[in-house]
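Peer 1: OK, Swiss-Prot features for this one:
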MUTAGEN   F88 to A  Decreases inhibitory potencies of antagonists
MUTAGEN   F103 to A  Decreases inhibitory potencies of antagonists
MUTAGEN   R125 to A  Moderately decreases the affinity for BzATP. Does not affect the binding affinity of ATP
MUTAGEN   Q143 to A  Reduces the affinity for both ATP and BzATP
BINDING   T189, R294, K311  ATP binding site
MUTAGEN   I214 to A  Does not significantly affect the affinity for either ATP or BzATP
MUTAGEN   K297 to V  Does not affect the inhibitory potency of the tested antagonists
BINDING   S342  Na(+) binding site
BINDING   C479, C499, C506, C572  Zn(2+) binding site
BINDING   R546, H547, Y550, A567, K583, S589, G590  GTP binding site
Amino acid sequence: MPACCSWNDVFQYETNKVTRIQSVNYGTIKWILHMTVFSYVSFALMSDKLYQRKEPLISSVHTKVKGVAEVTENVTEGGVTKLVHGIFDTADYTLPLQGNSFFVMTNYLKSEGQEQKLCPEYPSRGKQCHSDQGCIKGWMDPQSKGIQTGRCIPYDQKRKTCEIFAWCPAEEGKEAPRPALLRSAENFTVLIKNNIDFPGHNYTTRNILPGMNISCTFHKTWNPQCPIFRLGDIFQEIGENFTEVAVQGGIMGIEIYWDCNLDSWSHRCQPKYSFRRLDDKYTNESLFPGYNFRYAKYYKENGMEKRTLIKAFGVRFDILVFGTGGKFDIIQLVVYIGSTLSYFGLATVCIDLIINTYASTCCRSRVYPSCKCCEPCAVNEYYYRKKCEPIVEPKPTLKYVSFVDEPHIWMVDQQLLGKSLQDVKGQEVPRPQTDFLELSRLSLSLHHSPPIPGQPEEMQLLQIEAVPRSRDSPDWCQCGNCLPSQLPENRRALEELCCRRKPGQCITTSELFSKIVLSREALQLLLLYQEPLLALEGEAINSKLRHCAYRSYATWRFVSQDMADFAILPSCCRWKIRKEFPKTQGQYSGFKYPY
């Protein structure tokens with residue numbers, strides 16, 4: 001029993017066998033596809049710098065806003081409204097925020113002189129009452145400004161609300177002033193300091209480099225590297241109106257993108273600035289009005305703590321820093337090249353698809369007969385036969401049958417179920433072409449006295465004439481030389497096969513049958529060709545000659561070794577061979593499955 005594994009199995013190499021087709025058309029297609037793939041791979045390699053190892057950045061941001069705004073607002077004192085002018089500088093309109101953000105106030109509402117005491121609630125929707133029963137003592141509504149005392153008191157001459165303990169007077173629900181009080185904030189400027197680090201490449205840089213003009217202002221075309229931005233220009237870049245946004249406020253994003261090439265031969269690492277609005281300007285303004293928040297300024301008056309509540313509207317600027325730094329890495333280059341090598345197989349896939357399509361049965365039966373222009377494509381059938389070797393599954397039911405009066409071979413892949421093999425219809429299979437180089441290996445006795453084309457001995461197999469039938473010849477026999485099978489009843493149908501489909505001359509009467517199948521000299525030569533020291537005497541030699549004759553007939557009539565393995569010999573040929581090389585006991589086993 002052979003070993004299941006050995007060192008010889010380890011030290012071996014397997015490769016594919018290819019078929020080279022000499023064709024101008026397919027050669028042109030191959031090189032066009034190869035050059036297309038090569039151009040794409042090269043372009044992607046250089047344009048996207050796929051030979052580099054990419055590293056994300058680590059960033060820190062610091063901002064400084066500069067500018068002064070004059071504010072004019074209406075102030076009511078003692079029932080008299082008057083205009084008050086004021087100045088807002090950086091400390092007034094900017095508030096510290098966490099993270100990479102800063103806030104610029106553009107509008108506001110004030111509630112001055114608030115102190116903790118009892119007062120009526122502001123009569124907003126759902127807050128009015130008619131009696132004390134509409135108020136609950138100790139109730140704290142999340143939408144309320146304080147804690148209810150349980151009393152319903154007048155807010156003004158027409159409306160009554162629940163009394164609350166809160167910062168009084170309660171904040172009024174006024175609309176934001178139009179136009180915005182700090183509408184001149186569009187002229188403010190902001191300086192953005194951005195430091196970045198690529199820890200994987202051990203590289204650090206920033207957006208403000210030595211020698212930069214500190215009095216510059218950012219412009220997308222004329223000064224794209226300046227880190228000082230005018231707020232109005234930021235809105236103008238994205239098509240927004242600063243005056244409109246300043247009324248209710250909003251959220252703006254300042255994007256800083258770093259695409260750094262850290263290779264020494266083409267070093268470049270500069271930021272690219274862009275802007276976008278981050279809040280939804282189409283949201284229902286009655287529910288979500290812009291961006292605002294409240295803060296208070298506390299003070300004491302006559303020993304009492306008071307505050308001024310400010311509802312600030314403005315623009316929050318979020319600075320978003322992202323990007324990568326790339327540097328040449330041999331491993332990345334090798335990985336990219338390896339991943340793109342499979343693209344060159346596109347030519348093979350396309351050409352194989354063309355060959356398989358034009359060699360299909362549909363093209364052969366429908367396209368070529370009706371389209372004269374497509375006839376040259378029939379050469380793909382030849383390419384297909386050279387490229388592909390069809391293999392039929394070697395099942396126990398597989399059998400091949402050849403009739404001397406038909407040009408093709410029949411493949412029978414079914415159970416006979418008692419029906420004679422002569423009458424079973426199978427699938428037509430083209431007869432393989434004979435390799436005439438094999439004829440040179442035949443015995444010398446086959447080379448003398450060759451039949452001349454046209455002589456009667458060559459044409460006799462094609463004549464259809466009445467043949468005297470043997471007394472023992474069964475009904476399915478067409479040549480008159482077949483004999484009944486000796487096999488059991490369940491296997492007998494396998495040997496019920498004649499050499500002809502229609503009545504005519506038997507193939508065993510041909511001269512070539514005698515020279516190839518029955519010639520003892522030829523068969524002995526074949527046996528010695530395989531075993532040079534074989535003893536050609538004794539009882540066992542007849543068995544070897546008989547099986548060699550079976551194989552010689554199968555190889556002669558079926559050509560293909562795969563078909564010969566499953567070939568069923570006609571009854572007339574089988575009995576002719578058995579009579580020439582008989583078995584001592586006279587009992588024969590019949591066809592055996594080879595696998």
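Glycine is treated like the rest: Cβ placed from N, Cα and C.
Keep in mind the model shows the original residues, not the substituted ones.
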Peer 1: Using C-alpha atoms, which one of the binding-site residues S342, C499, H547 comes nearest to F88 (mutagenesis position)?
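Peer 2: It is S342, whose Cα lies nearest.
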Peer 1: If you measure A567 (GTP binding site) to C499 (Zn(2+) binding site) at Cα, how many Å is it?
Peer 2: 12
Peer 1: For the ATP binding residues given in the record (T189, R294, K311), what is the largest pairwise C-alpha separation in angstrom?
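Peer 2: Across T189, R294, K311, the two farthest Cα atoms sit 24 Å apart.
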Peer 1: Under 8 Å Cβ to Cβ from F103 (mutagenesis position), same chain, six or more residues apart: give me those in sequence order, or none if nothing qualifies.
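Peer 2: Within the chain, F103 (mutagenesis position) has Cβ neighbours under 8 Å at T94, L95, L97, G314, V315, R316, F317.
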Peer 1: Where does Y550 (GTP binding site) sit by DSSP, helix, strand or coil?
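Peer 2: Once the DSSP labels are grouped into three classes, Y550 (GTP binding site) ends up as helix.
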Peer 1: How many other Cβ atoms sit within 10 Å of the Cβ of I214 (mutagenesis position)?
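Peer 2: I214 (mutagenesis position): 9 neighbouring Cβ atoms within 10 Å.
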Peer 1: How many Å lie between the Cα of H547 (GTP binding site) and the Cα of I214 (mutagenesis position)?
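Peer 2: A Cα-Cα distance of 103 Å.
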Peer 1: Write down the Cα-Cα distance for S342 (Na(+) binding site) and R546 (GTP binding site), rounded and given in Å.
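Peer 2: Cα of R546 (GTP binding site) to Cα of S342 (Na(+) binding site) measures 54 Å after rounding.
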Peer 1: Relative to the Cα of G590 (GTP binding site), which of the binding-site residues R294, C479, C499, C506 has the closest Cα?
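Peer 2: Smallest Cα separation from G590 (GTP binding site) among R294, C479, C499, C506: C499.
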Peer 1: Return the single residue from the recorded positions list (R125, R546, H547, K583) that has the minimum number of other CB atoms within 10 Å.
Peer 2: R125
Peer 1: Excluding C479, C499, C506, C572, which residues of the same chain place their Cβ within 8 Å of the centroid of the Cβ atoms of the recorded Zn(2+) site?
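Peer 2: So the additional residues around the site are V404, C477, Q478, G480, N481, C482, C498, R500, Q505, I507, T508, T509, P570, S571, C573.
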Peer 1: Quick one: pull the CA-CA distance for C479 (Zn(2+) binding site) versus K583 (GTP binding site), whole Å only.
Peer 2: 25
Peer 1: At a 10 A cut-off on CB-CB distances, which of the recorded positions R294, K297, K311 has the highest count?
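Peer 2: Sorting the candidates by Cβ neighbours within 10 Å, the top entry is K311.
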